[in-house]
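Engineer: Here the residue is the original one, but Swiss-Prot notes a mutagenesis experiment at this spot, His45 to Ser: No binding of FAD. Residues annotated as active site, proton acceptor in Swiss-Prot: Arg286.
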Amino acid sequence: MNLPVREFDAVVIGAGGAGMRAALQISQMGLSCALLSKVFPTRSHTVSAQGGITVALGNTHEDNWEWHMYDTVKGSDYIGDQDAIEYMCKTGPEAVLELEHMGLPFSRLDDGSIYQRPFGGQSRNFGGEQAARTAAAADRTGHALLHTLYQQNLKNHTTIFSEWYALDLVKNQDGAVMGCTAICIETGEVVYFKARATVLATGGAGRIYQSTTNAHINTGDGVGMALRAGVPVQDMEMWQFHPTGIAGAGVLVTEGCRGEGGYLLNKHGERFMERYAPNAKDLAGRDVVARSIMIEIREGRGCDGPWGPHAKLKLDHLGKDVLESRLPGILELSRTFAHVDPVKEPIPVIPTCHYMMGGIPTKVTGQVLAVNEQGEDVVIPGLFAVGEIACVSVHGANRLGGNSLLDLIVFGRSAGMHLQESLEEQGATRDASNSDIEASLDRLNRWNSTRSGEDPVEIRKALQACMQHNFSVFREGDAMAKGLEELKVIRERLKNARLDDTSNDFNTQRIECLELDNLMETAYATAVSANFRTESRGAHSRFDYPDRDDDKWLCHTLYQPQTESMTRRKVNMQPKLRPAFPPKVRTY
């Protein structure tokens, strides 16, 4: 098959915060850059980020990037890489002020400086009193970020391909990534995007679960592409369940609500977080708050409702003026999806899948890593990853609120800054052959030639139910082993699924089938990884192994796609500018 070819210095797959920040930096460096997105860029899932960007600006009180680093390392349950966390926290203020200069409309304090609100897990002076570190644009920070970055990419002549779906990476005979193939959703045209640098910025994969804050586009496309290219994925057992999704809908209710003074109640009207986190209370780490809500429900203190047992988030005491000025989006979402007015009554909430802490292992420069037979990190030529799809790892076993947007802009920026230098170090590479390119079309050809078999919608439902029931907030060995066996059966069913719609123009069923392949890859890697880690750490909480085991598990886990087996990778405990923070018991 002779495909049309579009050639660029770099191709960025995904136009959320990380992808657009990387593309902007690449274009500003004078390189030609294609930005591929399966939706219009400002509809990327970053648009739903509400609370803000956590960064030590010191606008509301004295602050220090080292305090931010301490909180992030502690929040990660000590498997966040401290060199990467140091880089993110140290570089963060500069990266955020760049956004301000681009025109991002932050909320303001009375003196005109950027407004910062308290978020969970934040402290002053290495674990002291509560900090207010999260820079916000009301409760629509992600929306403001995407529109700002989109405008800047237009200004800097990034070539944007909206509603193009990346199929798979193209690797040459030497193992270097030489771009990708993609299909135009509007016309069905398939094109080879040739580039010496390919940046995966495809976001999360929360749609492997039944209940998630993630948009329908979050289907783990980058995970699937990486695994099929033989790239390992790291810490895939670590999925954050946000404490406050709207019960019955899964729609996110930002942690900023609790930062502004909201608090959780059980059916007896008790502020139950005082029992689980006496100091931080409702602003403890997200894994702590999510588990606390589920314990209240398991022990019979959950609130009753048509959506099942849940907790209540009380905001009405803050007053109408505060809610309308600082949390206008939450008022709208609550009235639409929960049918309650937070000015008058609490919001029904329950933990729901929110964020993938694991992903593709990378350097601070965004270069994707594998591990050789000697256990050493090696760079995969031509491949980069940034944002939620990447595992730098700054989040470890539990992400702090507001650090996701900081991750996007700091490491999207870093990948763009170092991309040309990385390619120069890589040297000359041979072009991909026709057979290399055709190999990336195998999935598309399989779906296009399948007219009989099982309905992929039913397979997707079965996958999501399996993950929700066996790999949720609390986990247990027998249930996870059973869940893995169920996934093996579902994976076999997927091989015999059918594509009914054979049209070319806006064939959304074809895209959904291709997405289902990626959901399956992501779910399977998650299940194998979760069975492997026999301890409780951060978001990975096991009834049969309730304690953290630093002797055995102070490490990353790596899922190897070729053998579907697990290995370990060392956590980086060597920051460059200050001593490392040693592991301690996490208390809030």
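Going from the start of the chain as shown, residues are counted 1 onward.
Note: Cβ is positioned from N, Cα and C throughout, glycine not excepted.
What's the neighbourhood like for these features in this structure?
Structural biologist: Other C-beta atoms found within 10 angstroms of the C-beta of His45 (mutagenesis position) number 23, with every protein chain shown included. His45 (mutagenesis position) falls within a helical segment according to DSSP.
The 10 Å shell around the Cβ of Arg286 (active site, proton acceptor) contains 26 further Cβ atoms across the protein chains shown.
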Engineer: Can you check what DSSP calls Arg286 (active site, proton acceptor), collapsed to helix, strand or coil?
Structural biologist: helix
Engineer: Measure from the CA atom of Arg286 (active site, proton acceptor) to the CA atom of His45 (mutagenesis position) and give the result in Å, rounded to a whole number.
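Structural biologist: Roughly 20 Å, rounded to the nearest whole number.
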